[in-house]
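Notes follow the structure.
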Amino acid sequence: MIKEMAIANNADEVDNEVRAEKGRKCFYLKKMIGDYIGNTVRIVATVVLADFLQRLYRSVVEYVHCSKYYLPEDRLWTILRRSCTYSNKSRYLVMGFILIGFLRISVSGNYKDVVPTFKFLAYMPLYWIFSNLGHSTLTYSSWVRDSHGLDYAAGMASNYFHGYLKLSLPERKADGLLHRMNVYEDKYNVTFGIKRLIILIPDEMFINGVIQSRILEKATPLETQFINRAGVNRPFKHAVYRLAEKVNGKTYYFAMEGATPMLSFFEAMHSNFSATWQMKELKREIWLKFYTHLNELIKTWPETRNLVELIIYNSHDTKGDLVDVGEMLKSHMELKTKNIDEMIG
């Protein structure tokens, strides 16, 4: 009997030790999770404070040394507004950590668990030193691709559209692109393959003054259009090319030109006075963004959406040979006439 009681007591002691061990593990686990959450909130609070102080410092420097970029009456407000601009992602993250901080305080009952101590604040200079560590050429690439209208490519596309295409193409006083093309067809008894202005955008960005092709011949241009622009009666001209090889027994003409801003950018890249390594490194991003933004402007504006045909292409084929623009147009017309024949048939 006594032996059985001793065995039972030993079993109880073992059970108690097991429960105590589980309790200790559970306690340490909860403490570890609580400390992790508290330290995470402290680190985030330290980073936010360091960022705020950095923005404040830059605001002071901007106010003192860059006053010429602001109007006197709203200089302070504009600088503060710009310095306190945060992305939506940053705002949501900070709000999330603030919520986590309040939850931590509600559990522990001690606000000191989430307030940064001097040990954390002492690391703020590291943020100031390494805050630009994440910047790279990829950062510039992402910035160029964003839709803000401030990059080189979007600026070229906007100037090209608002200063040229939007002025010369729409119909105003019987001088729009379609009217001039119809007059041209009647006058010379020809047919345009595409009743739009074709704009070539090769990735090489270079286009000769006369578009080179084995099967393209330069013809008489469309009638010159004169438009008053900023006090100057500017002439607007559109070149016309004849496809030397017939498609289904018919000769086609095309109003066609290269994207002049791309040619200007090509020249800027190869000039010792204006070229930068960033321009050369990101030229493909600029080329694609120019096309994307210009296409968006053309499609958005009602007067131009059906008047322009953008052709973006690689200047060289897989063998390294120059792509023949005339061959591209011929293939396009062959496909177009084939589809029409199939519809009729």
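Glycine too: its Cβ is placed from the backbone N, Cα and C atoms.
Counting only residues at least six positions away in the same chain, the Cβ atoms of PRO261 sit under 8 Å from the Cβ of ASN159 (mutagenesis position). In Swiss-Prot, the entry for mutagenesis ASN159 to Ser or Ala states: Reduced ability to recognize and bind 3',2'-cGAMP. The structure shown retains the original residue.
Swiss-Prot lists ASN159, ARG234, LYS237, GLU257, THR260, SER264 with the feature 3',2'-cGAMP binding site, giving experimental evidence as the kind of evidence.
Swiss-Prot lists TYR164 to Phe among its mutagenesis entries, and the accompanying note reads: Does not affect binding to 3',2'-cGAMP and subsequent activation. Reduced to three states, the DSSP call for TYR164 (mutagenesis position) is helix. Listed in sequence order, PHE236 are the same-chain residues six or more apart from TYR164 (mutagenesis position) with CB atoms under 8 A from its CB.
The note that Swiss-Prot attaches to the published mutagenesis TYR164 to Ala is: Abolished binding to 3',2'-cGAMP and subsequent activation.
For ARG229 (mutagenesis position), other Cβ atoms within 10 Å of its Cβ number 12. Under its mutagenesis annotations, Swiss-Prot gives ARG229 to Ala or His the following note: Impaired ability to be activated by 3',2'-cGAMP.
Within the same chain, residues at least 6 positions away in sequence whose Cβ sits under 8 Å from that of ARG234 (mutagenesis position) are PHE226, ILE227, ASN228. Listed in Swiss-Prot as a mutagenesis experiment, ARG234 to Ala is described as follows: Impaired binding to 3',2'-cGAMP.
Here the residue is the original one, but Swiss-Prot notes a mutagenesis experiment at this spot, GLU257 to Gln or Ala: Impaired binding to 3',2'-cGAMP. Under the three-state DSSP scheme, GLU257 (mutagenesis position) falls in the strand class. Taking a C-beta cut-off of under 8 Å and a sequence gap of six or more, GLU257 (mutagenesis position) has these contacts in its own chain: LEU197, ILE198, ILE199, LEU200, ILE211, HIS238, ALA239.
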Could you tell me the C-alpha distance between ARG229 (mutagenesis position) and SER264 (3',2'-cGAMP binding site) in angstrom, no decimals?
21
Packing count at SER264 (3',2'-cGAMP binding site) (other Cβ atoms within 10 Å of its Cβ):
13
In the three-state scheme derived from DSSP, which category covers ARG234 (mutagenesis position)?
strand
Cβ neighbours of THR260 (3',2'-cGAMP binding site) where a neighbour is any other Cβ within 10 Å:
13
